[in-house]
Each structure stands twice: as structure tokens, then as C-alpha cells.
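Asker: Sharing a structure below in C-alpha cells format, with a few things to ask.
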Amino acid sequence: MRVLKYAILGLLRKGELSGYDITSYFKEELGQFWSAKHSQIYPELKKLTDEGFITFRTTIQGTKLEKKMYTLTDSGKQELHDWLIRHQPIPETVKDEFMLKAYFISCLSRQEASDLFKDQLQKRQAKLSDLQGSYEKLMASAEPMSFSSPDFGHYLVLTKALEREKNYVSWLESILAMIDKD
């Protein structure tokens, strides 16, 4: 299944966007739970155009730079809707290199294990701080949050990401206490 297809269709549901705009969403809001690179996005835009799910118009920026502005077609809206209402199985386990290292922690000295977990804790705390900043920005710019709010979907994934990182930080702290004990 081409999930990137649905991510792009969903973004275009908000309105007309350029490929650059779509890439920016993957670096910001969508980046909290989904990733896609420039090299993946543009071929997918071509496929979606060929399938009739999106169209584009070309604009000129400056004197020469052509910019494609993409919009969702009615069949693209229907394709997105059909995907949204389709129930999905729970995905396979996400690959997490740090957790693989944790599994083999007995190969490390106590100090090496502590250093590994401290490094991960620092990175997760920084990520949590970034997410908290995004949350504060969202809540300051939004009307009271409800199902009918235009940013409700962003609120959902952001609060889930916050909870995930809070739990990860808490878990790392408890494991560090165990490692450093004795």
C-alpha cells in the first residue's frame, strides 16, 4: 500500500500546495509521526497526477522559476475518504535501533550502558521540549480545540507524540536508575 499517497491527498484536502509546501509539512507537523523525503514526494505527485487524483497548474516565480501548485480532484477526495474509513490491522513492530541495542545491553560495561541511556535520554528530552513548543504554539493560535476545529487532527497526533515521549523519558530515567544502582 502506498501510504505516502494518502498523506499527500490529505494535505491537499487543506488546499492548493506546491511540492515544496508538501515537503515542509513532512518536516514539521507530519514529521511527528511520518517521514517522507523530497525524493519520494515528487515521484508520488507524478503518480497521483497520472491517476487523476490531483491536478496542477504551473506558475512562474521571478523571471524563470516554474512552480507547480497541486490541488485535489473529486476522485482524489473520494480515494482519501475510502482510505480513511477502511479499518487497518495493527502495524508490525516499528524498527528501533536503540531498543535493539538495549536488548543486547549485557554486552556492555555498566559505564557504557549508562552512557548509552544518558545519550538517549538527552535526545528524547530535547524532542519532548520541541513537541511541547509545538503544542503551545498550536494551542495559542487555535480556537478552543474540538472535533470541528480545523487543527483537530494535528492536535490528536501532537498529543499522542507528547505522551509517547513523556513515557519514553520516564522509562529511560527508571532504567538509568537501575543501571547506576550499586
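Quick reminder: no glycine exception, Cβ is built from N, Cα and C everywhere.
Keep in mind that this structure shows the original residues, not the substituted ones.
Pulled the feature table from Swiss-Prot, pasting it below:
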- THR63 to Ala: Retains the repressor function, but shows a reduced capacity to bind to the padC promoter. PAD activity in induced cultures is increased 2-fold compared to wild-type strain (MUTAGEN)
- TYR70 to Ala: 3.7-fold reduction in the binding affinity (MUTAGEN)
- ILE85 to Thr: Lack of repressor function (MUTAGEN)
- GLU97 to Phe: Lack of repressor function (MUTAGEN)
- LEU100 to Pro: Retains the repressor function. PAD activity in induced cultures is increased 2-fold compared to wild-type strain (MUTAGEN)
- ALA113 to Thr: Retains the repressor function but is not completely inactivated by ferulic acid (MUTAGEN)
- LEU128 to Pro: Lack of repressor function. Strongly reduces the capacity to bind to the padC promoter (MUTAGEN)
- LEU138 to Pro: Retains the repressor function but is not completely inactivated by ferulic acid. Displays a higher affinity for the padC promoter (MUTAGEN)
- MET145 to Pro: Retains the repressor function. PAD activity in induced cultures is increased 2-fold compared to wild-type strain (MUTAGEN)
- SER149 to Thr: Retains the repressor function but is not completely inactivated by ferulic acid (MUTAGEN)
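How about a rundown of where these features are and what they're close to?
Answerer: In three-state terms derived from DSSP, THR63 (mutagenesis position) belongs to neither a helical nor a strand segment and is classed as coil.
Close to TYR70 (mutagenesis position) in the fold, though at least 6 residues off in sequence, lie LEU12, GLU16, LEU17, SER18, GLY19, ILE22, LEU45, THR49, ILE54, THR55, PHE56, each with a CB less than 8 Å from its CB. Annotation note: TYR70 (mutagenesis position) sits in a strand segment as assigned by DSSP.
Note on ILE85 (mutagenesis position): other Cβ atoms within 10 Å of its Cβ, all shown chains, come to 7.
The Cβ of GLU97 (mutagenesis position) has 7 neighbouring Cβ atoms from other residues within 10 Å, across all protein chains displayed.
DSSP assigns LEU100 (mutagenesis position) to a helical segment in the three-state reduction.
Reduced to three states, the DSSP call for ALA113 (mutagenesis position) is helix.
Using a 10 Å radius centred on the Cβ of LEU128 (mutagenesis position) and all shown protein chains, the other Cβ atoms total 17.
Cβ-based neighbour count (10 Å, all protein chains) for LEU138 (mutagenesis position) stands at 16.
Sequence-distant neighbours of MET145 (mutagenesis position) (same chain, 6+ apart, CB under 8 A from its CB) are MET139, ASP151, PHE152, TYR155. MET145 (mutagenesis position) carries neither a helix nor a strand DSSP state and counts as coil.
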Asker: When the Cα-Cα distance from LEU138 (mutagenesis position) is computed for each of the mutagenesis positions ILE85, GLU97, ALA113, LEU128, which gives the smallest value?
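Answerer: Minimum Cα distance from LEU138 (mutagenesis position) across ILE85, GLU97, ALA113, LEU128 lands on LEU128.
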Asker: Including all protein chains shown, what's the count of other C-beta atoms within 10 A of the C-beta of SER149 (mutagenesis position)?
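Answerer: SER149 (mutagenesis position): 13 neighbouring Cβ atoms within 10 Å.
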Asker: In Å, rounded, how far does the Cα of GLU97 (mutagenesis position) sit from the Cα of ALA113 (mutagenesis position)?
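Answerer: A Cα-Cα distance of 15 Å.
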Asker: In whole Å, how far does the CA atom of SER149 (mutagenesis position) lie from that of ILE85 (mutagenesis position)?
Answerer: 20
Asker: Under a criterion of Cβ-Cβ distance under 8 Å and sequence separation of at least 6, what residues of the same chain contact ALA113 (mutagenesis position)?
Answerer: ILE105, ILE179
Asker: Spatially, and counting Cα to Cα, which of the mutagenesis positions is closest to LEU128 (mutagenesis position)? Options: THR63, ILE85, LEU100.
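Answerer: Going through THR63, ILE85, LEU100 one by one, the Cα closest to that of LEU128 (mutagenesis position) is LEU100.
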